[in-house]
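Single-structure report; data block below.
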Amino acid sequence: MFHCPLCQHAAHARTSRYITDTTKERYHQCQNVNCSATFITYESVQRYIVKPGEVHAVRPHPLPSGQQIMWM
């Protein structure tokens, strides 16, 4: 949820689309019936706090029936 920049009431996201892999354009509409402003915001990745390390796949635990999943 975003607040309307004109009246400060809640504005709900109506739709969005990716501009790049790390930037999203989002359309909002103010929920205040006396305002009803529609505006666009941009959401983008600025930096990572933690990045995952290398992932090593392991075999899944056996199911209760004793069988294993055969996807590896």
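Cβ from N, Cα, C; glycine included.
Database features, via Swiss-Prot:
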type    : residues : note
VARIANT : Y42 to C : In allele OGR1
Relative to the Cβ of Y42 (variant position), which residues of the same chain, six or more apart in sequence, are found under 8 Å away?
I19, T23, K24, E25, R26
Look up Y42 (variant position) in the DSSP assignment and report helix, strand or coil.
strand
